[in-house]
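Here is what Swiss-Prot records for this protein:
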type	residues	note
ACT_SITE	S221	active site, acyl-ester intermediate
ACT_SITE	E353	active site, charge relay system
ACT_SITE	H466	active site, charge relay system
MUTAGEN	Q186 to R	No effect on the hydrolysis of PNPC or PNPA, no activity on cholesteryl oleate. No effect on the hydrolysis of PNPC or PNPA, no activity on cholesteryl oleate; when associated with E-492; or with T-491 and E-492. Increases activity on PNPC compared to activity on PNPA; when associated with I-423; T-491 and E-492
MUTAGEN	S491 to T	No effect on the hydrolysis of PNPC or PNPA, no activity on cholesteryl oleate; when associated with R-186 and E-492. Increases activity on PNPC compared to activity on PNPA; when associated with R-186; I-423 and E-492
MUTAGEN	K492 to E	No effect on the hydrolysis of PNPC or PNPA, no activity on cholesteryl oleate; when associated with R-186; or with R-186 and T-491. Increases activity on PNPC compared to activity on PNPA; when associated with R-186; I-423 and T-491
MUTAGEN	N506 to S	Increases specific activity against PNPC by 6-fold and against PNPA by 8.7-fold, no activity on cholesteryl oleate. Increases specific activity against PNPC by 7.5-fold and against PNPA by 3.6-fold, and increases cholesteryl esterase activity by 2.7 fold; when associated with I-423
Amino acid sequence: MRLYPLVWLFLAACTAWGYPSSPPVVNTVKGKVLGKYVNLEGFAQPVAVFLGIPFAKPPLGSLRFAPPQPAEPWNFVKNTTSYPPMCSQDAVGGQVLSELFTNRKENIPLQFSEDCLYLNVYTPADLTKNSRLPVMVWIHGGGLVVGGASTYDGQVLSAHENVVVVTIQYRLGIWGFFSTGDEHSQGNWGHLDQVAALHWVQDNIANFGGNPGSVTIFGESAGGFSVSALVLSPLAKNLFHRAISESGVVLTSALITTDSKPIANLIATLSGCKTTTSAVMVHCLRQKTEDELLETSLKLNLFKLDLLGNPKESYPFLPTVIDGVVLPKTPEEILAEKSFNTVPYIVGINKQEFGWIIPTLMGYPLSEGKLDQKTAKSLLWKSYPTLKISEKMIPVVAEKYFGGTDDPAKRKDLFQDLVADVMFGVPSVMVSRSHRDAGAPTFMYEFEYRPSFVSAMRPKTVIGDHGDELFSVFGSPFLKDGASEEETNLSKMVMKYWANFARNGNPNGGGLPHWPEYDQKEGYLKIGASTQAAQRLKDKEVAFWSELRAKEAAEEPSHWKHVEL
C-alpha cells in the first residue's frame with residue numbers, strides 16, 4: 001500500500017514537468033486525431049507528435065495520374081501514432097537513402113504504398129492554449145523517385161526552437177511524375193500533392209499551435225528543388241511566407257523537362273502498353289497493379305548512370321514538366337519576368353555535392369581514385385541526361401576544369417567539382433541572383449563539415465557531401481550517440497539560423513556569426529567548424545557556364561522554344 005504516495009508523487013511530477021496525463025487529441029477540419037507525447041532530454045515541455053495524418057484521398061484507381069482530392073472526413077478519433085507508408089518506390093533505394101540520411105538513433109521499419117499522402121506534425125505548443133508558433137514544412141529529397149517524411153524526425157528542431165515542424169509526403173517516380181504532355185496526364189502530380197499539403201497546413205495548423213500566417217517551406221536535394229519550384233508556382237501563392245532550398249533548385253536541369261513524351265512512351269512500352277495515343281497509354285497504365293508499375297520503375301534504372309546506351313536516349317530521372325499549371329513557363333522565363341513568390345529565401349550548397357553519395361548511388365566508376373583524360377571526357381558525355389553538356393562543348397569544359405593537371409587523382413577530384421558545379425553550385429547562385437534582383441531578401445550559404453554519423457564506407461577526404469547539413473538541421477547530435485561538442489554546437493547554431501529565419505525572414509540573431517544578405521556584393525555564409533562570412537560564391541564558375549550555355553544556344557537553337565505547351 002505504501003506505493004500509492006509514490007504513484008501520486010510521480011503523476012504530480014509529470015504534470016508539473018509539463019507531461020500531460022493523457023495523450024494529445026487535436027481537431028482537424030476532417031476529424032479528430034490522436035497523437036503521443038515525446039520527451040527530449042533537457043526539455044520540460046514535451047513535443048506532441050502526430051504521425052500519418054491524411055491530407056488527401058488515397059490516390060488510387062481513377063485518382064492515379066490525377067490531382068490530389070480532399071481527404072474523406074471521419075467521425076471517430078483517428079490514431080495517428082505510427083509512421084505512414086512511404087510512397088511507392090524501389091524498396092532497396094528507399095531503405096539505403098533513409099539509413100544514410102536519418103537523424104534517428106534506430107532505423108524505422110519501412111513500408112511502401114501507393115496510398116501515401118500523409119504528413120507528420122511535431123508541435124511543442126501547449127495544446128490547451130492558443131499558441132501561434134512559426135511553422136516549418138519539410139519536403140524530403142530523393143531525386144523525385146525515392147524518400148519519405150518519416151526518415152526525418154522533427155522533434156529536436158521543434159523542441160529546441162519552439163516551432164511546429166510538419167514533414168510531408170508526395171507521390172514519386174511514375175506515380176508522381178508520369179506525364180503525356182497533354183490533358184490526359186499533365187504530370188507534376190507530386191508537386192500538386194505538395195500544394196495540397198500546404199493547403200492542409202493553412203486549414204489545420206492553428207489547432208496544433210502553429211501560425212498559418214508564418215509558414216516556411218524547406219527541403220533538401222529534390223526537396224530543395226521542389227521548394228524552388230513552389231517559389232515560382234502561382235498555385236502556391238500565399239501558402240507559405242519564407243523558403244529554404246538546401247542543395248537543389250529549379251534550375252537543376254536534370255529534374256525538369258519541356259518534353260515528357262519520350263519517357264512517357266518508354267514507360268508505356270516497358271509496361272506492355274500501346275503508345276498509339278495518350279488516352280490509350282493512361283488508360284492502360286491505370287489498370288496496372290502497384291507491383292506491376294514498380295517492376296516498370298525498376299526497369300527504368302532511375303538515378304543510374306547508363307554507361308552503355310546512347311546518352312541522348314537515356315532517362316535517369318522522371319522530371320518535373322513545364323505543364324502550364326504548376327509552372328506556367330520555363331523557370332528561366334519566370335525568373336527573368338520576376339513573376340514569382342518573392343518571399344525571403346535561403347539557398348545553399350555543400351562543399352562537395354558530388355563527393356561520395358551521389359556518384360555511389362548513380363554508379364559512377366570513381367572508386368579507383370583516379371581518372372584519365374579520355375575516361376573523364378567519356379563520362380561527361382555519358383552524363384548528358386544529367387549535365388546537358390553537348391558533345392561539341394566537352395573539350396571546352398574538359399580544358400577549363402582539367403587543363404591544368406596531368407595527375408589522374410587530381411583530375412578525378414576536378415571531375416567531381418565539375419559535376420557539383422553543374423548540378424548544384426551554378427544553378428543555386430543563378431536562382432539566388434534572380435531572387436535578389438526581384439527585390440526579395442536572399443541569403444546564401446556553403447556548408448563544409450563531416451558529420452560523425454556518416455557511413456564508414458565514405459572516404460575521409462569527403463567533407464560537406466550532399467546531405468551532410470541534414471544532421472545539423474534536424475539535430476542528430478541530440479538523438480544519436482557519439483557527437484563531439486563541436487558537432488553539437490554546430491547543430492544548435494544551424495537550427496537557430498533556420499528557425500530565426502522561419503520566425504522573421506532573417507537568420508541572424510544574438511550570439512550567431514553575422515550572415516550577410518545576398519546583395520550586389522554577394523556576401524554569403526560559410527558554415528562549418530569555423531563559420532564566417534565570405535563573398536561571391538562560385539562567381540567564376542557561373543561566368544564560365546553562363547557564357548558556355550549562351551554560346552551553345554546561339555549555335556544550336558534550343559528545341560524547347562518551339563514546343564507547343
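Glycine too: its Cβ is placed from the backbone N, Cα and C atoms.
Structure with Swiss-Prot features highlighted.
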residue : record                               : Cβ contacts under 8 Å, 6 or more apart
Q186    : mutagenesis position                 : S179, V321, D323, V325
S221    : active site, acyl-ester intermediate : G141, G142, G143, E246, S247, G248, H466, G467
E353    : active site, charge relay system     : S247, V419, A420, M423, F424, G425, D465, H466
S491    : mutagenesis position                 : F471, S472, V473, G475, S476, P477, F478, A483
K492    : mutagenesis position                 : H160
N506    : mutagenesis position                 : P344, P441, F443, N500
Helix, strand or coil at K492 (mutagenesis position) [DSSP, three-state]: helix
Other C-beta atoms that fall within 10 angstroms of the C-beta of H466 (active site, charge relay system): 29
Secondary-structure category, per DSSP, in which N506 (mutagenesis position) falls: coil
